[in-house]
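Chemist: According to Swiss-Prot, the protein carries these features:
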- Ala40 to Trp: 2.5-fold increase in hemolytic activity (MUTAGEN)
- Ser44 to Ala: 1500-fold decrease in virulence (MUTAGEN)
- Ser44 to Asp or Glu: 2-fold increase in hemolytic activity (MUTAGEN)
- Glu262 to Lys: Loss of hemolytic activity (MUTAGEN)
- Asp394 to Trp: 3-fold increase in hemolytic activity (MUTAGEN)
- Leu461 to Thr: 10-fold increase in hemolytic activity at neutral pH, but 100-fold decrease in virulence (MUTAGEN)
- Cys484 to Ser: 80% decrease in hemolytic activity, but still able to stimulate MAP kinase tyrosine phosphorylation in host cells. Does not affect membrane-binding capacity (MUTAGEN)
- Trp492 to Ala: 99.9% decrease in hemolytic activity and no stimulation of MAP kinase activity. Does not affect membrane-binding capacity (MUTAGEN)
- Ser35 to Leu: In strain: F4233 / Serotype 1/2b, F5782 /Serotype 4b, F6789 / Serotype 1/2b and 12067 (VARIANT)
- Val438 to Ile: In strain: F4233 / Serotype 1/2b, F5782 /Serotype 4b, F6789 / Serotype 1/2b and 12067 (VARIANT)
- Lys523 to Ser: In strain: F4233 / Serotype 1/2b, F5782 /Serotype 4b, F6789 / Serotype 1/2b and 12067 (VARIANT)
Amino acid sequence: MKKIMLVFITLILVSLPIAQQTEAKDASAFNKENSISSMAPPASPPASPKTPIEKKHADEIDKYIQGLDYNKNNVLVYHGDAVTNVPPRKGYKDGNEYIVVEKKKKSINQNNADIQVVNAISSLTYPGALVKANSELVENQPDVLPVKRDSLTLSIDLPGMTNQDNKIVVKNATKSNVNNAVNTLVERWNEKYAQAYPNVSAKIDYDDEMAYSESQLIAKFGTAFKAVNNSLNVNFGAISEGKMQEEVISFKQIYYNVNVNEPTRPSRFFGKAVTKEQLQALGVNAENPPAYISSVAYGRQVYLKLSTNSHSTKVKAAFDAAVSGKSVSGDVELTNIIKNSSFKAVIYGGSAKDEVQIIDGNLGDLRDILKKGATFNRETPGVPIAYTTNFLKDNELAVIKNNSEYIETTSKAYTDGKINIDHSGGYVAQFNISWDEVNYDPEGNEIVQHKNWSENNKSKLAHFTSSIYLPGNARNINVYAKECTGLAWEWWRTVIDDRNLPLVKNRNISIWGTTLYPKYSNKVDNPIE
């Protein structure tokens with residue numbers, strides 16, 4: 001008996017240090033909240049053993065979610081405006097120009113896998129968040145499911161991270177624990193790899209759209225544009241009247257993406273105590289199927305509004321040149337558009353001081369704004385700027401389908417012109433100058449009025465000069481002049497008979513010569529395009 005007790009005590013003494021050493025290792029493997037593993041994690045967290053009751057709950061959750069009957073193409077849809085009536089064409093006088101405004105019905109259909117993040121909802125956005133795939137997600141107000149969570153694995157795509165350093169296991173996937181895990185991954189890269197990769201270039205995602213309606217821009221950029229436009233303040237009223245042209249640009253500089261390993265079964269994302277009945281009570285059903293944020297892009301998001309009061313058809317080309325930095329020195333019209341345009345920028349991220357910046361300026365300064373934050377480092381921290389969701393049922397990508405109709409407004413300016421008459425011939429001359437002026441009735445139909453110069457068919461002796469001012473809506477200009485020869489058989493001889501001339505800024509009509517040899521010229525200065 002004593003020998004047995006001695007052996008037993010010896011075994012206890014031998015095993016005690018081993019147990020203490022094991023406890024120390026376990027303690028060092030978790031943070032204070034016992035939520036994040038600091039060791040290199042496996043590709044996906046191992047499923048912890050379940051009791052028979054917990055396994056029953058997990059099986060019921062899997063069966064329920066995988067049995068939800070819905071069409072993934074119809075779950076997330078944004079229907080914008082429907083246009084029934086297109087306003088008619090109209091024209092109006094504006095200073096020394098006549099403006100013609102035309103409207104056409106257009107439509108936009110956009111499939112967005114990436115949902116934009118703005119500051120107001122960044123607190124709801126984190127990798128692995130469980131959300132309902134419904135209209136609130138479409139409206140960029142994700143309805144996060146408040147349930148207990150199991151573990152998940154995050155990975156980051158910063159360069160150089162080896163030996164599983166780019167991954168981390170979150171034992172209890174709450175928002176705070178996940179955000180702490182993301183910070184741990186970023187800090188791990190800063191400490192171990194940043195020196196070897198001092199200039200990590202941001203991945204650029206660029207999209208633009210000429211602005212005509214808010215519904216159109218929401219369909220293009222997602223419902224996050226509603227919040228962005230509170231700062232951009234696109235002037236839809238002036239655009240609709242043809243007095244402004246504006247373009248909106250989304251410019252993303254992505255520093256890194258944090259991705260979530262796909263769950264092998266839906267229940268893997270839930271805590272052991274969660275039941276099917278709890279999910280049903282939270283409104284999870286075929287109309288509100290569960291999804292999860294599978295990837296979050298961190299970086300700098302710039303929204304730009306480019307504005308001009310030019311009526312030129314080259315405005316889009318000028319804006320593109322300003323953004324790309326392309327030289328337009330050889331094109332006077334593009335140069336003038338850029339010179340007389342402005343921009344407003346709303347910037348999220350990329351600054352250690354301010355999370356959101358609003359900047360106004362001239363297009364000449366635009367490139368400086370876009371160049372900032374081009375590389376990732378401690379001084380240019382990234383914020384969540386976009387996220388992707390997947391259906392929990394089958395890990396299929398959850399795509400938001402946006403569509404809207406809108407009225408495209410275009411305007412063209414026709415500058416006033418002038419005809420300068422100079423008669424220095426050795427004869428009596430008579431002129432007949434006429435033109436048409438075009439306006440529009442309330443239905444947009446053309447109203448053409450024929451106009452005549454008040455001095456038509458009146459005899460003029462040399463030296464006679466006059467100027468006829470024509471409005472921008474003048475067209476089909478006819479210039480006729482004849483001279484008196486004094487010959488009985490040909491009392492009047494035609495000097496000039498030019499018809500259907502276009503309106504130009506300065507048209508110089510000169511006649512000279514003798515009764516038998518009259519001459520003329522028709523020269524144009526500063527033609528109007």
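The backbone N, Cα and C atoms fix where each Cβ goes, and this holds for glycine too.
Substitutions noted, but not modelled.
Walk me through where these features lie, including what they touch and how far apart they are.
Modeler: Within its own chain, Glu262 (mutagenesis position) has Ser294, Asn390, Asn395 as residues 6 or more apart in sequence whose C-beta sits under 8 angstroms from its own.
In three-state terms derived from DSSP, Asp394 (mutagenesis position) belongs to neither a helical nor a strand segment and is classed as coil.
Taking a C-beta cut-off of under 8 Å and a sequence gap of six or more, Leu461 (mutagenesis position) has these contacts in its own chain: Val428, Ala429. A coil conformation is recorded for Leu461 (mutagenesis position) in the three-state DSSP classification, outside any helix or strand.
A C-beta separation below 8 Å, combined with a sequence spacing of at least six in one chain, links Cys484 (mutagenesis position) to Tyr427, Val428, Ala429, Ser459, Trp491, Trp492, Thr515.
Non-local neighbourhood of Val438 (variant position): Gly91, Glu446, Ile447, Val448, Gln449, Asn473, Arg475, each in the same chain, at least six residues away, with C-beta under 8 Å from its C-beta.
Listed in sequence order, the residues of the same chain lying 6 or more apart from Lys523 (variant position) and placing their CB within less than 8 Å of its CB are Arg507, Asn508, Ser510. Classification of Lys523 (variant position) by DSSP places it within a strand.
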Chemist: What is the number of other Cβ atoms found within 10 Å of the Cβ of Asp394 (mutagenesis position)?
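Modeler: The Cβ of Asp394 (mutagenesis position) has 11 Cβ neighbours within 10 Å.
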Chemist: Suppose we draw a 10 Å sphere around the Cβ of Trp492 (mutagenesis position). How many other Cβ atoms does it contain, all chains included?
Modeler: 13
